[in-house]
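Worksheet for the structure shown next.
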Amino acid sequence: MINLEDYWEDETPGPDREPTNELRNEVEETITLMELLKVSELKDICRSVSFPVSGRKAVLQDLIRNFLQNALVVGKSDPYRVQAVKFLIERIRKNEPLPVYKDLWNALRKGTPLSAITVRSMEGPPTVQQQSPSVIRQSPTQRRKTSTTSSTSRAPPPTNPDASSSSSSFAVPTIHFKESPFYKIQRLIPELVMNVEVTGGRGMCSAKFKLSKADYNLLSNPNSKHRLYLFSGMINPLGSRGNEPIQFPFPNELRCNNVQIKDNIRGFKSKPGTAKPADLTPHLKPYTQQNNVELIYAFTTKEYKLFGYIVEMITPEQLLEKVLQHPKIIKQATLLYLKKTLREDEEMGLTTTSTIMSLQCPISYTRMKYPSKSINCKHLQCFDALWFLHSQLQIPTWQCPVCQIDIALENLAISEFVDDILQNCQKNVEQVELTSDGKWTAILEDDDDSDSDSNDGSRSPEKGTSVSDHHCSSSHPSEPIIINLDSDDDEPNGNNPHVTNNHDDSNRHSNDNNNNSIKNNDSHNKNNNNNNNNNNNNNDNNNSIENNDSNSNNKHDHGSRSNTPSHNHTKNLMNDNDDDDDDRLMAEITSNHLKSTNTDILTEKGSSAPSRTLDPKSYNIVASETTTPVTNRVIPEYLGNSSSYIGKQLPNILGKTPLNVTAVDNSSHLISPDVSVSSPTPRNTASNASSSALSTPPLIRMSSLDPRGSTVPDKTIRPPINSNSYTASISDSFVQPQESSVFPPREQNMDMSFPSTVNSRFNDPRLNTTRFPDSTLRGATILSNNGLDQRNNSLPTTEAITRNDVGRQNSTPVLPTLPQNVPIRTNSNKSGLPLINNENSVPNPPNTATIPLQKSRLIVNPFIPRRPYSNVLPQKRQLSNTSSTSPIMGTWKTQDYGKKYNSG
């Protein structure tokens, strides 16, 4: 702290030794004015007061501040000291020479006028008390301005806006705006000057002016670089000190000749100097007319002043040429900074051998062309000089985009090290790795992902085109389009007709969707001995097959001929040229089948065999057609008594395919002809090529296991053929013992039951005496084809089984055949009631004997242990009387038992 008593002793007391409030306020005001002075101006005051001039700005300010505050000391209050310092500050602002402080203080204490003191001090000879001339030494700028000033009168205010007007009072001078490298101020328009006053509401200021002919021609020339700009600055009550930023009152609305100016004249908030002047050039009128400029503002708290100047524009490209002429940042300086940075990392415990530098401009995010930065920047990253200049033309922040320090155009330089890297690396390089010795390595982007994406994109159209071409070549305009979806997994099995496509569930579903329509033109009765082989071969071949009628006349060659479709299928898979011929054959078969569905073929009256027909209403179900209930289906209402049904079953709530059979071959499941079974997936209509249309004998199907725990699996049993009755063979499917499996009895409950109104007759002594000694069938359904044919006329007809149900052959597994020596449990109830109710049945076929059957106890679920009741079901398992849906498809009302067992 500098002791003022060492430099100044005030022994002469003032007129008033007690400080007043006015004196305190005057001291504070003088200190505020002093803090706005520059360092050179502070030194001038220190010279006048005989204070040392060495030190920083803060030291000089503290010295003068303490000198003023000592004037308020009790007993030593000095109002003349404050007036003297204030007079010196006023002389500095007027760029006038300063007198010696002691002379000034004595004149103030004696009451000498200030003008006389100034003249005497400036003209009088040096005195003994003065250690320096009366005119304090000034800076070169002040001496240059002072030399033009008269000693007897003040200089008139210049026309140049850079000059300041001088007066004895605190007059507001003209504003000297901060210079911009993008334009040079040429001339002021005297009439285009407006003042913005402080207002609490809406205010408006306007100016009217005319341009001279020379000025108008200069501004209206399209190739001219001159513009008419409107500047605005805030008035400082302490006076303008130069380099004032451009600031417009906000909010505002600027209009020139009733056209609103939409230039960005606001800039960034809380960042003075980022606003641009308003360009009035495009809206000027000819020199013979008067121009009107209006500024509407509101709620201004400070005064503003607006000036119109004619300026000369400088483009960023012209500034870039100047930057390129500046000295470059040499490579050695960059390498030194790089080594220093890596060394600092090592001192901090970080082992850094290299660093990565981006070659992209942080302003445009494009590859740099003119890598530059300020000479004061302490970083390695550069930016593009041209992009930087264009960005400053829009919003003049003049800050480094990397480190945010202020940048002057004179300090902008090109980096020689980065420019050398840009010249020697490829254009697609965005980053380089730098080492401490200055070596760099280009970092290339990994283009494998983009290449793979482009390759996939190029392959996809080709693949789609090939599929489209194949589709067009294999289709005909007059024939239906059939798409073959056989996968490659079917090819190995196509070579062997005895191997079924039973690999996995996906293959099984694929076979379900690839079944095609089959036209049956032969009789199955004449080829009974070879049914198994024929059916097995037909299952392996999922394409369209047309069996010739000669197949029925040659019993011994039937098996060999049935192998032909399987071999043809193998050839189709191996030879792509045969696909078109097969598709045409399939289309012709389908077309012929559609034409023949509504025609009935009558046989001769003297023939003992029934007539052939392709009418689906005649319910020509062959043994190979299999129906598996998958989901709950909507079926017509059945009016029969539900208590007379055999093999009552729970509904398939989960909608899954039952697992009680295997997909080895085509085991039969008979359903009622009045039930319309819909498949969950679309399938092509088909029928077995080796089975008869109307001569199928009645079938016996074990629908469930014995409730007492018998493990006899469900199997469709066909009695031997008799010439005088309608009989059926044991099974039309070829069963392989190693592929047969016995599933848990839970899934066997998913089989379908059939109405008891269907009348069945048997005339086989082996069936009545040996296989079924007690003439009682537990869980069996006996159907006759004749009865099925007549029921189509008595019940609402819906197609019994769609022809595409043959596609379920591969998805429905088959249990092994029923042993012939297994005894059938008889009903303990000797009421003599038949197993099947025949009250509403159709007339029986002639020459047939009815098997006396007793009414069986109702089987609800084979997994529930037997109850002591015999005729009444538990309430939880009682049938719904209000259900309008037939129980054939398993739509029983289930509660706890159904949920428990079906969930397994």
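A Cβ is built for glycine as well, from the same backbone N, Cα and C atoms used for every other residue.
Modelled residues match the original; the substitutions are not represented.
Confidence in the domain 'SAP' (34-68), given as mean pLDDT, stands at 87. Annotation source Swiss-Prot lists domain 'SAP' at 34-68.
Taken from Swiss-Prot, the feature domain 'PINIT' applies to 162-314, supported by sequence analysis.
Here the Cβ of C361 (mutagenesis position) has 23 other Cβ atoms within 10 Å, regardless of which shown protein chain they belong to. A coil conformation is recorded for C361 (mutagenesis position) in the three-state DSSP classification, outside any helix or strand. Among the mutagenesis results in Swiss-Prot, C361 to S has the note: Reduces E3 activity. The residue drawn here is the original one.
The Cβ of C377 (mutagenesis position) lies under 8 Å from the Cβ of C400, V402, C403, I405, each of which sits 6+ residues away along the same chain. C377 (mutagenesis position) falls within neither a helix nor a strand when secondary structure is assigned with DSSP, and so counts as coil. Recorded in Swiss-Prot as a mutagenesis result, C377 to S carries the remark: Strongly reduces E3 activity, but no effect on subcellular location.
Feature annotation from Swiss-Prot assigns Zn(2+) binding site to C377, H379, C400, C403; the stated evidence is sequence analysis. DSSP classifies C400 (mutagenesis position) as coil under the three-state reduction.
Among the sequence features in Swiss-Prot, the mutagenesis site C400 to S is noted as follows: Reduces E3 activity.
Listed in Swiss-Prot as a mutagenesis experiment, S460 to C is described as follows: No effect on E3 activity.
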By the count of other Cβ atoms within 10 Å, pick out the sparsest of the recorded positions C400, C403.
C403
To test your reading of the Zn(2+) site: which residues beyond C377, H379, C400, C403, same chain only, put their Cβ within 8 Å of the Cβ centroid of those residues?
K373, S374, N376, K378, Q381, V402, Q404, I405
Residue pair H379 (Zn(2+) binding site), C361 (mutagenesis position) - Cα distance, angstrom, rounded
14
DSSP says what for the domain 'SAP' (34-68): how many helix, strand, coil residues?
25 helix, 0 strand, 10 coil
